[in-house]
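S.K.: The following feature annotations were taken from Swiss-Prot:
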type: MUTAGEN; residues: Glu142 to Lys; note: In n728; Channels open at more negative voltages than wild-type
type: MUTAGEN; residues: Glu142 to Lys; note: Channels open at more negative voltages than wild-type and single mutants; when associated with S-439
type: MUTAGEN; residues: Gly408 to Glu; note: In sa630; Premature egg laying with fewer eggs retained
type: MUTAGEN; residues: Ser424 to Leu; note: In sa631: Reduced egg laying
type: MUTAGEN; residues: Ala435 to Thr; note: Restores egg-laying activity to n728 mutants
type: MUTAGEN; residues: Pro439 to Ser; note: Channels open at more negative voltages than wild-type; when associated with K-142
type: MUTAGEN; residues: Pro439 to Ser; note: In n2332; Channels open at more negative voltages than wild-type and increase in the rate of activation
Amino acid sequence: MLDACSFNRFDSNRSSARRFSRRGSDYFGDKGISMDERIVLNVGGVRHETYQATLKKIPATRLSRLTPSLANFDPLLNEYFFDRHPAVFAMILNYYRTGKLHYPTDVCGPLFEEELQYWGLDASDTEPCCWMQLLHAKDTQETLAVLDRMDADHEDDPQLREQDTMKKFGWEEDYFQGKRTRWMKLKPQMWSLFDEPYSSQAAKLIAGISVLFIFISIFSFCLKTHQSFRLPVLIGQNITMPGGVVQPSIERVSTEPLPIFGQIEMLCNIWFTLELIIRFVFCPSKIRFFKSPLNMIDLVATLSFYADAMMVRVVEDEPKDVVEFLSMIRIFRLFKLTQHHQGLQILIHTFRASAKELILLVFFLILGIVIFAALVYYAEKMEANPNNQFQSIPLGLWWAICTMTTVGYGDMTPHTSFGRLVGSLCAVMGVLTIALPVPVIVSNFAMFYSHNQARDKLPKRRRRVLPVEQIRLQARRHAAVLEPSASQGGLGGGQAIRRRNMPILIDQNCCDEENHNHKHREKSENSDEGTNSSSTTGVDTVVKLGPSETAITTTIIS
C-alpha cells in the first residue's frame, strides 16, 4: 500500500509552492524588483547571497536577467539553482562585486573559459595580472590540438577510426547510408599501408622497407664520391711529335663511380617510383598530395634520377655540373623519416611554433652583420695597416657572420686597435643575439615533448559521458513506457511483475504526474477489494535532487 501521509505532505508542499509563486509573482511583477533585495544563488550545492543591484552591474549577462519566472528559480527555497562549477562561480560573483575578474589558479583553463561563456562573460575581461595564466592555457590547447592532428590516424576505436577514414576520403554520407563499394574498402586500406606506418603490422613492414631503401640510397650517394670507389675516365688521343710523328696517348680526365652504385640507385628508385605511384593513386585528395612538402621532395628526387639517366644515355658530352646538382636533390629524402618518428615531427612543430622567434633572430643577425661589417671596414682603414684583409664591406660580411655566430674560422682577422675593438663588440653582441631566443625555442620543444610523453602514457579510450539533455529525454521515454506496462500487467492482467530498483532522472513535472497517477491507482485498489489477490503493491521513493530534477526509484513486488 502507498503511504497516504507522504502524498498529503507532497500536496501540501505543492499548494504552498503555488501560494508562494502567486505571492512572488505579485511582488516581482506588480511592484518590480527592488535593487536592495537580496538574491540567493545555489551553484553546484554552494549557496551564494548578494544584492539584485550587484548583478545589474554587468548588463547583458545571465545573472543580470534573473526573474522568478525562470525554470532555475525554486519558490520553496526562494533561490536560483544552477548546476555549474561552484569554485569558478565564486570568482565570477566577485567580478560583479569588485569589477575585477581574476583567473583561479586551481582550475583548468578551458573549464574557466567554458564557465565564463555560460554566464555570458568574456575571457578578455581578465585582469592583467592573470594574463600569463590565460596565455599558458591557450598555448596548452594549441599544443594539444597539434598533437591531436598528429594522432588523428592512431585512433584505437575501430568504429571511430573507420568513420574518420570515410570522412577523410569524402565518403561520409555513403558510409552512413550503408553504400560501400570494393573501391571504397580498398582505397583506404592501401593508403594506410603506405602512408600510416603504425596502422597495422603490414604497414610497419612496408615502412621498414621504405626506410631501408632510403638509407641505402643515401649511403650509396655518399660512398660513390670517395676516391676508393671511383674509376678513372681515360681518353685516348693522338699527339703529333716534332718531325711529324703521330704518337697515341691516354689522358686521365676525371673519375666516375663504380657500376655497382648505378645498379643500387636503379633498384632503390624502382621502389621509390612504385611507392610514389601507389600513394598518388590511393591518396584521399590529389590537391593535398601535391601540397605536401614530403611528396614534392619525393617526386623531384625520383624525377631527377630518371633525368640523370636520360642525359647520360642521350647526350654524349653531358653537363656534369647539372647532373650532379640534380642528384644532390635525392639526399632530401631524409626528410621522409619524419613520417616514421614522432620525435622528428615534434621538432618540426617546434620550429613552426617558434617561427616568430626564428625570424626575429635572423633579423637581428642580419642587422648586426651589416653594422659590424661596415664598422670593421672603416676601423681597419683608420690606421696604417699593410696587412689589411678587409678590402670591401662585402668581405667584412663574411667575417661578421663567422664572428657573431662564434665560429671564428680565422681566415680574416683585424690587426688595428679599433678593428679589434669592433671585433670584440661583434662577438659579444653575437652571443647575446643568438642566446636570447633560444630559451623560447627550448621551451616550445619541452612543451611539445612533455605533452606527447604524457599522451602516450594515458589510456586511449575514455569513459563516455552522456549530455544531460540526452539523459532527461531517455528518462521521459522510460517513464512513459513503464507506466502503461505497470498498470496493464499488474492491475488488469493479474500477472506478477518483478523488477529491480531502477533509479532514473526525470523532470519535476514528470515526477508530479507520476505521483498523481499512483495516487489514483491507490484509490482504485482500496475501492476494489476483489482484486487484492492479483494486484501488486508499489512503493515509490522520491528523492529531491534539485528544482528541475527528481530521482524516482520504483519497486514493484509481487
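Positions of Cβ are set from backbone N, Cα and C atoms, glycine also.
Quick caveat, the model's predicted, so the values are computed rather than measured.
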S.K.: Quick one: pull the CA-CA distance for Glu142 (mutagenesis position) versus Pro439 (mutagenesis position), whole Å only.
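M.R.: About 19 Å separate the Cα atoms of these two residues.
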S.K.: Show which residues of the chain containing Gly408 (mutagenesis position), separated from it by at least 6 in sequence, have their CB under 8 Å from its CB.
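M.R.: Same-chain residues close to Gly408 (mutagenesis position) (Cβ under 8 Å, separated by 6 or more) are Cys402.
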S.K.: Please report the Cα separation of Ser424 (mutagenesis position) and Pro439 (mutagenesis position) in Å, rounded to an integer.
M.R.: 24
S.K.: Which residues does Pro439 (mutagenesis position) neighbour through Cβ under 8 Å, counting only same-chain ones at least six apart?
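M.R.: Residues satisfying the criterion: none.
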S.K.: Count, for each of the mutagenesis positions Glu142, Ser424, Ala435, the other C-beta atoms lying within 10 angstroms of its own C-beta, and report the residue with the smallest count.
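M.R.: Looking at the mutagenesis positions Glu142, Ser424, Ala435, the Cβ with the fewest others within 10 Å is that of Ala435.
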